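K.L.:
Okay, here's the structure, questions in a sec.
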Amino acid sequence: MAAGGAVAVAPECRLLPYALHKWSSFSSTYLPENILVDKPNDQSSRWSSESNYPPQYLILKLERPAIVQNITFGKYEKTHVCNLKKFKVFGGMNEENMTELLSSGLKNDYNKETFTLKHKIDEQMFPCRFIKIVPLLSWGPSFNFSIWYVELSGIDDPDIVQPCLNWYSKYREQEAIRLCLKHFRQHNYTEAFESLQKKTKIALEHPMLTDMHDKLVLKGDFDACEELIEKAVNDGLFNQYISQQEYKPRWSQIIPKSTKGDGEDNRPGMRGGHQMVIDVQTETVYLFGGWDGTQDLADFWAYSVKENQWTCISRDTEKENGPSARSCHKMCIDIQRRQIYTLGRYLDSSVRNSKSLKSDFYRYDIDTNTWMLLSEDTAADGGPKLVFDHQMCMDSEKHMIYTFGGRILTCNGSVDDSRASEPQFSGLFAFNCQCQTWKLLREDSCNAGPEDIQSRIGHCMLFHSKNRCLYVFGGQRSKTYLNDFFSYDVDSDHVDIISDGTKKDSGMVPMTGFTQRATIDPELNEIHVLSGLSKDKEKREENVRNSFWIYDIVRNSWSCVYKNDQATKDNLSKSLQEEEPCPRFAHQLVYDELHKVHYLFGGNPGKSCSPKMRLDDFWSLKLCRPSKDYLLRHCKYLIRKHRFEEKAQMDPLSALKYLQNDLYITVDHSDPEETKEFQLLASALFKSGSDFTALGFSDVDHTYAQRTQLFDTLVNFFPDSMTPPKGNLVDLITL
């Protein structure tokens, strides 16, 4: 044990010895025990299943119980059709009762891969004695499964594992007792419930919920139940439930105030390939440059959210010592120092020469309204060459800028080597704003090493100011659309592959090949992605749609909160255009993380009939979840609906008055479904008593059962830490 006051040392993670315990099958000499030895250059050193017909598995038995934190798969030195494209890993203290620890897949390459296994319940580590690996899909369709080498690592120190084992045994027993308590109470077995609770001293739930059960189910005191729900809402107890609900998008077209006599010149015109940033402190959107269909633009605008008005800062920034007209450049804002940086641009091949291909780099100071040229040519200063369709992020805290990817512009005539005709892409650079120095962090690499990253264009890159990581995904490299997703820790210089893009989670991740615009909310740990039109003409018309995705960084999961399809658009094209922006590319999207609002401007609608057409529409997007007020009203509606149904059996006249007054005011009459349900409630007044009650005294049982059902519904809004277990005792009975 550590001495008093000493810092606790994290337990050491080490290799865990195991033996092969059971297997589904094996073929020829490809024995299960081959996975104990790592021989990447020996093609026969592997386990291979006899068929790919499920279930195929290997069960490993650890030398002693351990906290199994990681699993590592070794591979053959070349790609192989039998490698596991999809697999699952289960673990437990006995082979009959296992928990899923991992669902993933291997890349079809020669590099070892390590995965973190689930090893905690409620932040408490739990031990395993058995590990079961279940192959689901091989890289070659209809090929048998092969595993070359498996390594398990974790903690097997008995001083650490034994307390975890004790906790796990106690946890399982406690949950079993809680399931019994829940079952007894649901069926009104009062004596059994009280006896078990008294004997075990185990609480079924938080005392507040026990109080609610007493008032609602036992006493039928509906007013007291409403008061209790109101207190819970005001105390923030429904916040966890709200955070788990899906967002609903709400688009609003912004019609800015116009200044008299200014005509159309008091707001930015139609364009694509422009850039926007937002100052969240002053709620100001800045827009610079772009392409209007015939020429590059050099105008610079500010939109005040509070004033709902655009102001033209400059008609031509070049005349004010600023950047020349440009498109496909990038901007980022330092909100602390109130400065905007811009880098890169696209140049038509006809105007490219050694002078024009210099990569200039500018900074705009918001307070003094002045531009400063930081560099005439960033490549000469150790930074990137002239690029377009790259990405740039600001780290205000450390006063650093990160730029990644983009295609390097080259002169047409120059032929340095055979690679000159192939497109070249820029790597990952860091710019120290204080020292005004560049540093190359990663070169463009097509290798599959753990720290290598592949450059691209049209990708998304975001900086998480709290965990200090860059997140990069999507984009295009020559004709290939990339679907990988990785993070880069700017402080430790480490790349972490979140998804290599090989898994076929079709429909569960944003589609490749479509223009994606992304924003990040460090407070909510969310990445937002608006997916629009493809730049590829062939892909454009087949299924034009917008979709909005959210990536939960903590849960490592994507969810699609909104899609609009071509089919629905054909019928409603006019009204739909007024409700939401049409699909597009070359547009810009910025996010105000303080006020939780997105702003979108312009872009290219990709109309083949009018290729020069650009847009100048301006939209805001709010992602809405149920509010506290909505949930309070909804809970009151559920309680009063049940109260009405009870009244209808006893006193129909009193019930009718209750329906018209008390229940009516809790209904959302703008919701067609809720309105219809409310209207159908009146039919309860005409049901005979026999519709509600059976023989003998079962009318009491019916009321108790109905109230219990309402209680279980209301409990769902409370945090899991307060509620009874989710499962039911009867569900454990298998046929």
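Every residue, even glycine, has its Cβ placed from backbone N, Cα and C.
None of the substitutions listed is reflected here, since the structure keeps the original residues.
The domain 'LisH' feature in Swiss-Prot is assigned to 172-204; the stated evidence is sequence analysis. As annotated by Swiss-Prot, domain 'CTLH' applies to 206-258. In Swiss-Prot, the entry for mutagenesis T723 to A states: No effect on predominant location in the cytosol. The structure shown retains the original residue. Swiss-Prot gives this note for the published mutagenesis T723 to D: Strongly increased location in the nucleus.
Thinking about packing and proximity, how do these listed features fit into the structure?
P.N.:
Predicted-model confidence for the domain 'LisH' (172-204) is 94, expressed as mean pLDDT.
Sequence-distant contacts (6 or more apart, same chain, Cβ under 8 Å) of T723 (mutagenesis position) comprise E205, H206, L209, V715, N716.
Classification of T723 (mutagenesis position) by DSSP places it in coil, neither helical nor stranded.
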K.L.:
Do you know the DSSP helix, strand and coil residue counts for the domain 'LisH' (172-204)?
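P.N.:
DSSP composition of the domain 'LisH' (172-204): 26 helix, 0 strand, 7 coil.
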K.L.:
Of the residues in the domain 'CTLH' (206-258), how many are helix, strand and coil by DSSP?
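P.N.:
Tallied per class, the domain 'CTLH' (206-258) gives 30 helix, 6 strand, 17 coil.
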